[in-house]
Amino acid sequence: MKQIAFIGLGHMGAPMATNLLKAGYLLNVFDLVQSAVDGLVAAGASAARSARDAVQGADVVISMLPASQHVEGLYLDDDGLLAHIAPGTLVLECSTIAPTSARKIHAAARERGLAMLDAPVSGGTAGAAAGTLTFMVGGDAEALEKARPLFEAMGRNIFHAGPDGAGQVAKVCNNQLLAVLMIGTAEAMALGVANGLEAKVLAEIMRRSSGGNWALEVYNPWPGVMENAPASRDYSGGFMAQLMAKDLGLAQEAAQASASSTPMGSLALSLYRLLLKQGYAERDFSVVQKLFDPTQGQ
C-alpha cells in the first residue's frame, strides 16, 4: 500500500485526505493548524511534526495550499521539500497557483528526479467531501496514469490538460468564466426582480432558456431561490470571495504573459476586489449579488 504525505488540511485538503484514508491509503499528514491534523488523526492518519517529516519514506506527496507563495516556499526554499523528497517519488500539487509558479516547481522537481503533476481541482468543498472533484492535470502523461487511482479516490473527472503548468491554465480559465457567469446571473436576477418579477419564477425561466448556466442550475445567488445554495444561508460556506479574487488575479497574470485580451475577466476582478473592500472577503463568491441589490442577504 502506498505511503502518502499530505500537506495542507484546509477546507479542501482535509476532505480530500479523508477520502484517501477511506480508500485504504496510509497517510502521514501535516498542517500548521493542529486541530486540522487532529481531525485526520482521528480518522486514521499519522501526524507528522513538520512538512519535512511528512515526506520521509513517502511514495507520493500531495500538497493543497492557499497561494503561489506558499507552494513555492514549501518546495523551493533553501530547505524546501524538494531537497528532502526521495528521487522517484510522485508529487501531486493540487493548489491553485500561477502557471509560471507551477512550471518553476516542475523544472526544479525534474532536476531532482521527481515526477510532478500540477493538478488543481474544481468542485468546491462539497465536491471534496463527496469525492466528486474534477482534476485538471498538467505534466507527463505516464505520471498521470500512476496517479490516476489516487485522483479517482478523491474525484470523478480527471483531465490531462497538457504539459507542465497546463492544469493551472485550465483552472484559471474555468474560474474566470465561472466568475463572469455568476456576475451576469446576479445582474439579471436584480434587474428582473426590480421590474416586478418573482425571483424563483425568473430563475426558472432563465434556467430553461438560452441564458441557462451552472449558477442557475445549482448555485443561484439570489437568497431563497435555492434552499441549499450559500445565498440562502447569508452567503456562508462555499467558495470565498477572496479566493475568487485571487484566481481572477492569476487569470489576469496569465493574460498579460500571453498578451491575451480579457476585458470581462478584468471587470470581474475589479468587482470582486470591490466586494473585498466592502467586507465580504470570507462570504461565498455568490455574494456578488449585493453589488446589484445591496438589500439582498441582509
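Backbone N, Cα and C define each Cβ position, glycine as well.
Annotation source Swiss-Prot lists active site at Lys171, citing experimental evidence. Other Cβ atoms within 10 Å of the Cβ of Lys171 (mutagenesis position) number 28 in total over all chains.
Annotated NAD(+) binding site per Swiss-Prot: 2-31, 65-66, Thr96, Lys246, in sequence order. The C-beta environment of Lys2 (NAD(+) binding site), restricted to residues of the same chain at least 6 apart in sequence and closer than 8 Å, consists of Tyr25, Leu26, Asp59, Val60, Leu150.
For the mutagenesis of Thr96 to Ala, Swiss-Prot gives this note: Almost abolished activity. The structure shown keeps the original residue. The Cβ of Thr96 (mutagenesis position) has 26 neighbouring Cβ atoms from other residues within 10 Å, across all protein chains displayed.
Cβ neighbours within 10 Å of Ser122 (mutagenesis position), excluding its own Cβ and spanning all shown chains: 19. In this structure, Ser122 (mutagenesis position) is part of a beta strand by DSSP. Among the sequence features in Swiss-Prot, the mutagenesis site Ser122 to Ala is noted as follows: Strongly reduced activity.
Under the heading of mutagenesis, Swiss-Prot lists Lys171 to Ala and annotates it as follows: Strongly reduced activity. Mapped onto three states, the DSSP output places Lys171 (mutagenesis position) in helix.
Under 8 Å, Cβ to Cβ, and six or more positions away along its own chain, Asn175 (mutagenesis position) finds Thr96, Ser122, Met244, Asp247, Leu248, Ala251. Here the residue is the original one, while Swiss-Prot reports the published mutagenesis Asn175 to Ala with the comment Strongly reduced activity.
Recorded in Swiss-Prot as a mutagenesis result, Trp214 to Ala carries the remark: Almost abolished activity. Long-range Cβ neighbours of Trp214 (mutagenesis position) (same chain, at least 6 residues apart, Cβ-Cβ under 8 Å): Leu178, Leu181.
Quoting Swiss-Prot on the mutagenesis of Lys246 to Ala: Almost abolished activity. Annotation note: Lys246 (mutagenesis position) sits in a helical segment as assigned by DSSP. Cβ neighbour count for Lys246 (mutagenesis position) (all protein chains, 10 Å cutoff from its Cβ): 19.
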Cα distance (Å, whole number) from Lys171 (mutagenesis position) to Lys22 (NAD(+) binding site): 27
Separation of alpha carbons, Lys246 (mutagenesis position) and Leu65 (NAD(+) binding site) (Å): 13
Set of same-chain residues at least 6 away whose C-beta sits under 8 angstroms from Ile7 (NAD(+) binding site): Gly13, Val29, Phe30, Asp31, Ala51, Ala54, Val61, Ile62, Ser63, Met64, Leu65, Leu74
